[in-house]
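*Asks:* So Swiss-Prot has the following annotated:
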- Asp326: active site, proton acceptor (ACT_SITE)
- 13-108: domain 'PH' (DOMAIN)
- 112-125: domain 'CRIB' (DOMAIN)
- 204-458: domain 'Protein kinase' (DOMAIN)
- His120 to Leu: High basal kinase activity, loss of response to chemoattractant, loss of racB binding; when associated with L-139 (MUTAGEN)
- His123 to Leu: High basal kinase activity, loss of response to chemoattractant, loss of racB binding; when associated with L-136 (MUTAGEN)
- Leu143 to Phe: High basal kinase activity but retains response to chemoattractant (MUTAGEN)
- Lys233 to Ala: Loss of kinase activity (MUTAGEN)
- Ser465 to Ala: Low basal kinase activity, loss of response to chemoattractant, reduction of cell polarity and production of multiple lateral pseudopodia; when associated with A-485 (MUTAGEN)
Amino acid sequence: MISLDLSPTLWKSPDKEGELKKQGHVVKNWKKRKFIIQNDMLFYFKDKEERPVGAVPLRMSRCYENKSLGKPNCFELVSPRINKTFFIQANTPDEMASWMKAVEKGSEYSTVSQPFNLKHEVHVDFNSATGFSGLPKEWEVILKSSNVSKQEVLDKPSEWLSVLEFQAGRTMEKSNSQNLSALPDESNLTLSDLVTKEDPTKIYKNMTKIGEGAAGEVFVATSSKNNKRVAIKKIEINNDNAKLLVTEIAIMKTSHHDNIVNYIDSYIVNDRELWVAMEFMGGGCLTDILEAFDNIKMSEIQIAYVVKETLKALQYIHSLHRIHRDIKSDNILLGSEGSVKIADFGYAAQLTQKQQKRNTVVGTPYWMAPELIRGHDYGVKVDIWSLGIMMMEMAEGEPPYMDFPPLRALFLITTKGIPPLKETTKWSKTFQDFFSKCLDINVANRPDATDLLKHPFMDLACDSSEFKPLIQAARNV
């Protein structure tokens, strides 16, 4: 009988192997990994472990050099089968070229594969001769590389299928952005209706790149109108994201709150690029503090402060019947004076009278609420769950289940909820009570933003002057 453990036969005759650096998908640091390409699959391994920590289907993938990452010999690998982009760094230009050629060969591998998109009628079974039956080959490999045992699948087949369908749904929804409706009164609007007709290249000077995300690049510039610094987000416009950008800009233009990054204006440049001008937050993002976790720890009163300021913004957003859907440390920006503001409305949704719940699958997996992963209808309380996960980030340096592959993490979130804090004695009973309420699996019992702002934990929050030194300390690490 074949074990569900990933068989070494999948990589024992590699077409190419070697050590490269890979950028993390959640924490954006670069780490060395051993890479192996065999046929139409790429595997990468941590240290000297015999099992891969990741498996990438190469069929139909795209690969090209990326010079915008600030590192030499970097290439970008896009795998449409799992709708993921990987940033990889080689040691030399020749090595980069040879790996890109190997990826290209894998993308054109000629054996016939099963359809990738799952159907709801799929029945997960295990056959000792063929492995998982009813699943595409790529998902079988990913299940195995996620250390999923045969018994686990047989014990909870419907739960595992739910997680697999969730991932397939994410791919489908991202490639069909028209499924996400724009604001109800603005469903016929286009980007041209929302942007300013001025030429931003004549308004914003001294532009310097300060970051890069999934959606585009971020720059800091000086406005010639008032000599103030602003942040400029540049996003390439295409058929997949045009509707989403309309929703994002419409929501940003109509969201005015002290704890939301201020929208200034937006422009279309050369008919293919959207520039969004926003308030510049000189303290960076909350993630910058968390990446210095080994040297800098947030105190309980500082965590309470960040949570309180975030909740004020969520209370306002939810009062407009909107959901942010991507609350995490990356999207919490900090002012150099200690202010805390929510940013990035790229996943935000507007609820209407007819549609008071959503079932669209978007967000970042490790921060996602169980009801969202299961594909159930959901409302504003998914943001409260994500806030609870962000509390764990601040308390422990990272979200739960980060040591597990995303697939297993999603399964654990839906079946077991969130594990307890590692050092419970370090945190007050008030902290722990607030934390547990945010992460209540029962949506009906999970409080809303208004209720949480009345919780005693909020009384512990420090003010911006006591948070400011933390921002400065993180810069110096």
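Just so it is clear, glycine is given a Cβ too, placed from its N, Cα and C backbone atoms.
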*Asks:* Using the alpha carbons only, what distance in Å do you get between Lys233 (mutagenesis position) and Asp326 (active site, proton acceptor) once rounded?
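*Replies:* Their Cα atoms are separated by 18 Å.
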*Asks:* Tell me which residues of the chain lie with their Cβ under 8 angstroms from that of Ser465 (mutagenesis position), as long as they are six or more apart in sequence?
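*Replies:* Listed in sequence order: Gly338.
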*Asks:* Per DSSP, to which secondary structure element type does the residue listed as 'active site, proton acceptor' belong, with helix, strand and coil as the options?
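*Replies:* Once the DSSP labels are grouped into three classes, the residue listed as 'active site, proton acceptor' ends up as coil.
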*Asks:* Taking DSSP states H, G and I as helix and E and B as strand, how many residues of the domain 'PH' (13-108) are helix, strand and coil?
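*Replies:* Taking the domain 'PH' (13-108) as a whole: 15 helix, 44 strand, 37 coil.
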